Amino acid sequence: MKKTVLALSLLIGLGATAASYAALPQTVRIGTDTTYAPFSSKDAKGEFIGFDIDLGNEMCKRMQVKCTWVASDFDALIPSLKAKKIDAIISSLSITDKRQQEIAFSDKLYAADSRLIAAKGSPIQPTLESLKGKHVGVLQGSTQEAYANDNWRTKGVDVVAYANQDLIYSDLTAGRLDAALQDEVAASEGFLKQPAGKEYAFAGPSVKDKKYFGDGTGVGLRKDDTELKAAFDKALTELRQDGTYDKMAKKYFDFNVYGD
């Protein structure tokens, strides 16, 4: 009798898992901004590459669904998600109170501190006094744009928003910007450690404000896609527990990108 009950319990458990996966779409369209190396970019062949891409592909594999990546400007990602043009966002998307009013998030993917970069030797610091009269580049729709607009733009700082990060770096190196505010890791790995960024460096400490920058990044999802959120969370927990996350992270970073 006990063996029969155990067998039935196992069958019920397996059936529940199968039903859970069956509720997911066969293909998950994931939106990402491909100008944000090393998280998301394209190689010479036009293939999607980066830490976000690796994470997304691994989670989809464990969820038993097919991932389709969709390139987009950053500020179009949430509108595209809400319009059902994509099913998820994996693009260094910070988990903030404001965004959670519009969409849902998975558990944390990794930390996301923000920091200024400027020419080496520049006295610029992330303070109003230092930035007054200066031109500061930010990514449209980003937490950095929201912070700069509320704290600097109305007080004498020229905050310039761009459709993608590559345009910011281009104007910075051309001298049209005095500084740029963006994700610290993206700035370090995607610009400062590259040939184009050799004459630039971080300007001052990280900019801290939980109201704007939240508690790390997550997968952006529609609020009613509860099964998809649960599946992403389960897959993320598994790959962190079995060491896959750390193995993938070491491909891109020489520090703990997940944070505390």
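Note: Cβ is positioned from N, Cα and C throughout, glycine not excepted.
In this structure the noted substitutions are not present, so the sites keep their original residues.
Of all Cβ atoms in the protein chains displayed, 28 besides its own lie within 10 Å of the Cβ of T143 (L-lysine binding site). Feature annotation from Swiss-Prot assigns L-lysine binding site to D33, S92, S94, R99, T143; the stated evidence is experimental evidence.
When secondary structure is read from DSSP and collapsed to three states, T143 (L-lysine binding site) falls in the helix class. Residues or ranges marked as L-arginine binding site by Swiss-Prot: D33, S91, S92, S94, R99, T143, D183.
Here Swiss-Prot flags D33, S91, S92, S94, R99, T143, D183 as L-ornithine binding site, drawing on experimental evidence. Other Cβ atoms within 10 Å of the Cβ of S92 (mutagenesis position) number 26 in total over all chains.
Among the mutagenesis results in Swiss-Prot, D33 to A has the note: Decreases arginine and histidine binding affinity. The residue drawn here is the original one. Annotation for D33 (mutagenesis position): spatial neighbours S40, A71, S72, D73, F74, L77, S91, S92, N164, Q165, criterion Cβ-Cβ under 8 Å with sequence separation of six or more.
In the three-state DSSP assignment, the secondary structure recorded for D52 (mutagenesis position) is helix. Listed in Swiss-Prot as a mutagenesis experiment, D52 to A is described as follows: Shows a drastic decrease in arginine and histidine binding affinity.
For F74 to A, Swiss-Prot lists a mutagenesis experiment annotated as follows: Shows a drastic decrease in arginine and histidine binding affinity. Around the Cβ of F74 (mutagenesis position), 25 further Cβ atoms fall within 10 Å across all displayed protein chains.
For S91 (mutagenesis position), the count of additional Cβ atoms within 10 Å of its Cβ stands at 23 [all protein chains shown]. A mutagenesis experiment is reported in Swiss-Prot for this position, S91 to A, and the note states: Has no effect on the arginine and histidine binding affinity.
Record note (Swiss-Prot) on the mutagenesis of S92 to A: Decreases arginine and histidine binding affinity.
Record note (Swiss-Prot) on the mutagenesis of S94 to A: Decreases arginine and histidine binding affinity. Counting only residues at least six positions away in the same chain, the Cβ atoms of A112, T143, F213, G214, G216, T217 sit under 8 Å from the Cβ of S94 (mutagenesis position).
Under mutagenesis, Swiss-Prot gives L139 to K with this note: Changes ligand specificity. Can bind glutamine. Still able to bind basic amino acids, however, with 1000-fold less affinity for arginine. The C-beta environment of L139 (mutagenesis position), restricted to residues of the same chain at least 6 apart in sequence and closer than 8 Å, consists of F74, D75, E145, A161, Y162, N164, Q165, I168, Q182.
A mutagenesis experiment is reported in Swiss-Prot for this position, L139 to Q, and the note states: Does not affect ligand preference.
Note: the L-arginine site is recorded as D33, S91, S92, S94, R99, T143, D183; in the same chain, F74, L93, A112, S142, T217 also have Cβ atoms within 8 Å of that site's Cβ centroid.
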